[in-house]
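**Student:** According to Swiss-Prot, the domain 'U-box' annotation covers 4-79. Under its natural variant entries, Swiss-Prot includes Y58 to S with the note: In strain: cv. C24 and cv. Cvi-0. Here the residue is the original one, but Swiss-Prot notes a natural variant at this spot, L70 to S: In strain: cv. Cvi-0. For the natural variant L77 to P, the note given by Swiss-Prot reads: In strain: cv. C24 and cv. Cvi-0. Among the natural variants in Swiss-Prot, H91 to Q has the note: In strain: cv. Cvi-0. The residue drawn here is the original one. Listed in Swiss-Prot is the natural variant Q104 to R, annotated as follows: In strain: cv. C24 and cv. Cvi-0. Quoted from Swiss-Prot, the note on natural variant I179 to V is: In strain: cv. C24. One natural variant named in Swiss-Prot is P191 to A, and its note says In strain: cv. Cvi-0. Natural sequence variation is annotated in Swiss-Prot for R308 to K, with the remark: In strain: cv. C24.
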Amino acid sequence: MAFDLPNDFRCPISLEIMSDPVILQSGHTFDRVSIQQWIDSGNRTCPITKLPLSETPYLIPNHALRSLILNFAHVSLKESSRPRTQQEHSHSQSQALISTLVSQSSSNASKLESLTRLVRLTKRDSSIRRKVTESGAVRAALDCVDSCNQVLQEKSLSLLLNLSLEDDNKVGLVADGVIRRIVTVLRVGSPDCKAIAATLLTSLAVVEVNKATIGSYPDAISALVSLLRVGNDRERKESATALYALCSFPDNRKRVVDCGSVPILVEAADSGLERAVEVLGLLVKCRGGREEMSKVSGFVEVLVNVLRNGNLKGIQYSLFILNCLCCCSGEIVDEVKREGVVEICFGFEDNESEKIRRNATILVHTLLGIPMSS
C-alpha cells in the first residue's frame, strides 16, 4: 500500500528525502549536498526566503530531523500496512491524549502515558504537531518540565523538541518561557534530560531572534559551558552543538568566551570532540577569543593533531583558527612552523574540499610572509 512522505523530510532544493539535513542561518533546513552545491556555486542568499547570507554560511546539523528520517522507513512500513481508517484514528486519538495532558485532574501516570504517545505521534506527523501547539498543550508540557519526576520531565522535553521542528513554533516556544525551563534542566536535570534540553536549544537557535534571546538569558550559555565541562559524551556533544548554533550570532561569541569556555573547548577538542573545534572556529573571530586561545598551553598541538587525524570540517576550522592566531602573533607563527604545518598544508593541495585547499593556501602565505595575490 502506498503512503505519503512528510514534506518536512524533503529538501526544498532537490525535493528528495534528506540524508544529511542541515539548518541554514535563515532557519530553513536543506540536505547538506544540495545546499553546499548552492553555496559553492556562489549563491549568498537563502533559496527559500531570498534573504542574504554571510560570506561563509554556517550549516548546523539537524540531528532531531535526521533521527526522525532514519526512523521513518520502519514506522511507515507499519503504518502503510494498516487500514486508512486506523491512520486517521491517530488524529482523534491525539485529541484524547491532549485532553488528558492539559487536565488539572490527571495523575502523573496518566500525563506520562499521554506524553509518551504524543511524542511518538508528533515524531512523524506535522499536522499533529500543529494540533498539539494550537490546543494549548504547550503550557501543560512546560509545567511537566518543572516536575521533579525525571521520566515525566524527559518525555515533556522530547515533546517540545518535536514541536520545535515546526519553524512557526520556534519563536512561540521561547515566548512561552521554554528557555527558563531549559536552563534549569541543564543545571540540575538527569543526564538524558540535559542532553535533550541542549538539543532543544540548538533547534530553537536556528532562528536569528532566538539566538539573541537565548544568548542574553541569564545562565543559558554558562549552563551549556558547564555541561561541556562535566557532562558525559552525549551531553558534551549536544552542548557543543548548541554553542555552535548560538555563536553564529556575533554578540554571543564574547558571552561564550567570558564564561571561560576556551580552555574547556580545547580540552574537549583534544579528547576527540571535533564539534568543539568548530565552536573555536567561531570564537576566534572575536578578539577575546583569540586572546584566550593564545594563552592555552598546547593549543597549537591540539589543532595540528586535528589537521593530521581529523575529519574535513575539523581540518577546515583548524586551518582557519591557526591563520587567525598567526596573523596576530609572531610567536605562534614560529610554533606552528616548528610543528610542521607548512608541510601539512602542502599535503592539502589536492584535497577534495575547496575550503580546505583555500584555507591551507592562506595559512602557508601567512606563515611564509607571502602576500596573497588579489
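First residue shown is number 1, and so on along the chain.
Cβ coordinates come from backbone N, Cα and C, glycine included.
No substitution from the list is modelled in this structure, which keeps its original residues.
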**Student:** Applying a 10 Å Cβ distance cut-off over all chains shown, what neighbour count does R308 (variant position) have?
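**Tutor:** That number is 13.
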**Student:** How many Å separate the Cα atoms of L70 (variant position) and Y58 (variant position)?
**Tutor:** 24
**Student:** Which of these variant positions is closest to Q104 (variant position) if you go by CA atoms: Y58, I179, P191, R308?
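**Tutor:** Sorting the variant positions by distance from Q104 (variant position), the top entry is I179.
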**Student:** Could you check which of the variant positions (Y58, I179, P191) sits closest to R308 (variant position), going Cα to Cα?
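**Tutor:** Of the variant positions Y58, I179, P191, Y58 has its Cα closest to that of R308 (variant position).
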**Student:** If you average per-residue pLDDT over the domain 'U-box' (4-79), what number do you get?
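**Tutor:** For the domain 'U-box' (4-79), the model's average pLDDT rounds to 80.
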**Student:** Tell me, how many other CB atoms lie within 10 A of the CB of Q104 (variant position), whichever protein chain they belong to?
**Tutor:** 5
**Student:** C-alpha of P191 (variant position) to C-alpha of Y58 (variant position): distance in Å?
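**Tutor:** Taking the Cα atoms only, P191 (variant position) lies 28 Å from Y58 (variant position).
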**Student:** Express the distance between the Cα positions of I179 (variant position) and Y58 (variant position) as a whole number of Å.
**Tutor:** 23
**Student:** Within 10 Å of the Cβ of I179 (variant position), how many other Cβ atoms can be counted across all chains shown?
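**Tutor:** The answer is 20.
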